[in-house]
Amino acid sequence: MDFTKPETVLNLQNIRDELVRMEDSIIFKFIERSHFATCPSVYEANHPGLEIPNFKGSFLDWALSNLEIAHSRIRRFESPDETPFFPDKIQKSFLPSINYPQILAPYAPEVNYNDKIKKVYIEKIIPLISKRDGDDKNNFGSVATRDIECLQSLSRRIHFGKFVAEAKFQSDIPLYTKLIKSKDVEGIMKNITNSAVEEKILERLTKKAEVYGVDPTNESGERRITPEYLVKIYKEIVIPITKEVEVEYLLRRLEE
């Protein structure tokens, strides 16, 4: 997939192939996070002992926002498939702009679900993938680092729904124009949903978790991530939020 060539990006098969590759990345990021405790203090704003000068927020927010500032300076967020968690902190790069062609509608950056992704990650995903409950102050930095990797992978996967939505819109402009004009959210949701594809995703994730989630050379080794939890995360979080992204993007598609 080449973002300088829109025809490769809006090809549904290319999009599906990219989403499959993202599965591997997300699984491995989850496995890395699974070595640590839940560490709730990392997510608590202004937690005693984790106060940060001139910053109001959690240790994770501080680490993530500062990383995004650095990444913005090297053009990360110029790429159409990257969505920042702190868009108001993004800085202009000193590198020459790549000048990607317009692939998505101009309002696409405004379709940003990262606040929701971060909230559901902390509240629902962390308890499923962590080694145990509780804090481990010696590993706060490592935990935040792994969390950022997980969040960025989830964000990219979920916001790829904008490319899915644009490709589907282009594939049947009359149908989607009618649905958008009538603000038929249910109709849009019905047309973007492919239950057979979703079922294949869950089946594939089950197999991947069975293979990746345990060390095959250690028969007594603990399973680092279970197929049940991985399927639950995709079925109840990743897929539904991706479809929310698609619907919001499509509802605005006829804007001038």
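Keep in mind that glycine also has a Cβ here, set from the backbone N, Cα and C atoms.
Residues or ranges marked as domain 'Chorismate mutase' in Swiss-Prot: 3-255. As a published mutagenesis entry, Arg75 to Ala appears in Swiss-Prot alongside the note: Severely decreases tyrosine and tryptophan binding, resulting in loss of enzyme activity regulation by effectors. Taken from Swiss-Prot, the feature L-tyrosine binding site covers Arg75, Arg76, Asn139, Gly141, Ser142, Thr145, and the record attributes it to experimental evidence. According to Swiss-Prot, the experimentally introduced change Arg76 to Ala is described as follows: Severely decreases tyrosine and tryptophan binding, resulting in loss of enzyme activity regulation by effectors. Summarising the annotation, Swiss-Prot assigns L-tryptophan binding site to Asn138, Asn139, Gly141, Ser142. Among the mutagenesis results in Swiss-Prot, Gly141 to Ser has the note: Abolishes tyrosine and tryptophan binding, resulting in loss of enzyme activity regulation by effectors. The residue drawn here is the original one. Ser142 to Ala appears in Swiss-Prot as a published mutagenesis result, with the remark: Decreases tyrosine and tryptophan binding, resulting in attenuated enzyme activity regulation by effectors. Under the heading of mutagenesis, Swiss-Prot lists Thr145 to Val and annotates it as follows: Decreases tyrosine binding, resulting in loss of enzyme inhibition by tyrosine. Enhances activation by phenylalanine. The note that Swiss-Prot attaches to the published mutagenesis Thr226 to Asp is: Constitutively inactive. Unresponsive to tryptophan activation. Thr226 to Ile appears in Swiss-Prot as a mutagenesis experiment; the accompanying note says: Constitutively active. Unresponsive to tryptophan activation and tyrosine feedback inhibition.
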Q: From the recorded positions Arg75, Asn138, Asn139, pick the residue whose C-alpha lies nearest to the C-alpha of Thr226 (mutagenesis position).
A: Asn139
Q: Take the C-alpha atoms of Asn139 (L-tyrosine binding site) and Thr145 (mutagenesis position) and report the distance between them in angstrom, rounded.
A: 10
Q) Within 10 Å of the Cβ of Gly141 (mutagenesis position), how many other Cβ atoms can be counted across all chains shown? A) 12
Q | CB-centroid shell, 8 A cutoff, L-tryptophan site Asn138, Asn139, Gly141, Ser142, site residues removed | A | Phe36, Asp136, Lys137, Phe140, Val143
Q) Looking only at Cβ atoms, how many others are within 10 Å of the one on Ser142 (mutagenesis position)? A) 15
Q. What number of additional C-beta atoms lies within 10 angstroms of the C-beta atom of Arg75 (mutagenesis position)?
A. 16
Q) Hey, how far is Gly141 (mutagenesis position) from Arg76 (mutagenesis position), Cα to Cα, in Å? A) 23
Q) How far is it from Asn138 (L-tryptophan binding site) to Arg75 (mutagenesis position), counting Cα to Cα, in Å? A) 33
Q: Provide the number of Cβ atoms within 10 Å of the Cβ of Thr145 (mutagenesis position), excluding the reference atom itself.
A: 17
Q) Given the recorded positions Asn138, Asn139, Thr226, which one has the fewest other C-beta atoms within 10 angstroms of its C-beta? A) Asn138
Q | Mean per-residue pLDDT computed across the domain 'Chorismate mutase' (3-255) | A | 92
Q.
Between the two most separated Cα atoms in Arg75, Arg76, Asn139, Gly141, Ser142, Thr145, the residues recorded as binding L-tyrosine, what distance in Å do you get?
A. 30
